[in-house]
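Per Swiss-Prot, these features apply:
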BINDING   12-15, 34-36, 62-63, I90, K113, 185-191  NADP(+) binding site
MUTAGEN   K113 to A  5- and 2-fold decrease of the catalytic efficiency and the affinity for ex-H2HPP, respectively
MUTAGEN   Y117 to A  6- and 3-fold decrease of the catalytic efficiency and the affinity for ex-H2HPP, respectively
MUTAGEN   S155 to A  5.5- and 3-fold decrease of the catalytic efficiency and the affinity for ex-H2HPP, respectively
MUTAGEN   N158 to A  5- and 2-fold decrease of the catalytic efficiency and the affinity for ex-H2HPP, respectively
MUTAGEN   S250 to A  1.5- and 2-fold decrease of the catalytic efficiency and the affinity for ex-H2HPP, respectively
Amino acid sequence: MSKRTAFVMGASQGIGKAIALKLADQHFSLVINSRNLDNIESVKEDILAKHPEASVIVLAGDMSDQHTRAGIFQKIESQCGRLDVLINNIPGGAPDTFDNCNIEDMTATFTQKTVAYIDAIKRASSLMKQNEFGRIINIVGNLWKEPGANMFTNSMMNAALINASKNISIQLAPHNITVNCLNPGFIATDRYHQFVENVMKKNSISKQKAEEQIASGIPMKRVGSAEETAALAAFLASEEASYITGQQISADGGSMKSI
């Protein structure tokens, strides 16, 4: 059997980088993406330093842009000839509320993440069908089920992604292609550290107090690591996860209270 090929978006930092490193440990051929060429080249160097024999292709570009997306998938097909795993990992839009949201920003967020994920799945699945195998993992978030008052648009778009993913999973299941959503909670990434700063400013408290306040709302009393999230993604990308599809799985230390 040929080595599996995985395409990881947003792989220059945080969860995306951790997933790329984890899949490299498991001997996947990798296509890694980020908007910043220098940053993603640095990740390639990290992978090759640990796995000199690894196959790593860098394709820089903004995956929220339709034309960039089309070009990158064309390159994956021409340079790899196959695609087995897709990690959809694009950040959402800026915080907003129902009172201050506007149509322009809502439309931009919908295009930036929701439409981009669905289009990427459409393009990736056409390649996966050639080998009757595929693993599609959408990085979403718990806001889809427990909306945040200050994340009005993102909460709504995440719910749309969960719904679309469930629908798509039914269509692709006969082709042995699974589609699942991975929903991180508070994970120690740059985005989390920005959130800590916002809590500090809002409450006029120290960084330590802000982090303690956040951790107090998590049953495990700590934030997660990108590596813990990557371990779950790697399992969903594996042969062992062959009967898991159409699911929404949280890596959040028990934060989500709904069932």
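Keep in mind that glycine also has a Cβ here, set from the backbone N, Cα and C atoms.
Original residues fill every noted site, and no substitution is shown.
Neighbour counts were taken as the number of other C-beta atoms within 10 angstroms of each residue's C-beta; across the binding-site residues I15, I90, the minimum falls on I90. Taking the Cα of F186 (NADP(+) binding site) as the reference point, the closest of the mutagenesis positions K113, Y117, S155, N158, S250 is S250. Shown in sequence order, N88, I90, N138, L161, A164 are the residues of the chain, 6+ apart in sequence, with a C-beta less than 8 angstroms from the C-beta of Y117 (mutagenesis position). The Cβ of T189 (NADP(+) binding site) lies under 8 Å from the Cβ of Q13, G14, I15, A226, each of which sits 6+ residues away along the same chain. Ranked by Cα separation from N158 (mutagenesis position), the recorded positions S12, N36, K113, S250 are led by K113. Note on the recorded positions S12, S155, S250: the fewest other CB atoms within 10 A surround the CB of S250.
Secondary structure from DSSP puts Y117 (mutagenesis position) in a helix. Ranked by Cα separation from S155 (mutagenesis position), the recorded positions S12, N36, K113, S250 are led by K113. Distance from the CA of S12 (NADP(+) binding site) to the CA of K113 (mutagenesis position) is 18 Å. DSSP assigns N36 (NADP(+) binding site) to coil in the three-state reduction, placing it in neither a helix nor a strand. Each of the recorded positions N36, N158 was scored by the other Cβ atoms within 10 Å of its Cβ; the lowest score goes to N36.
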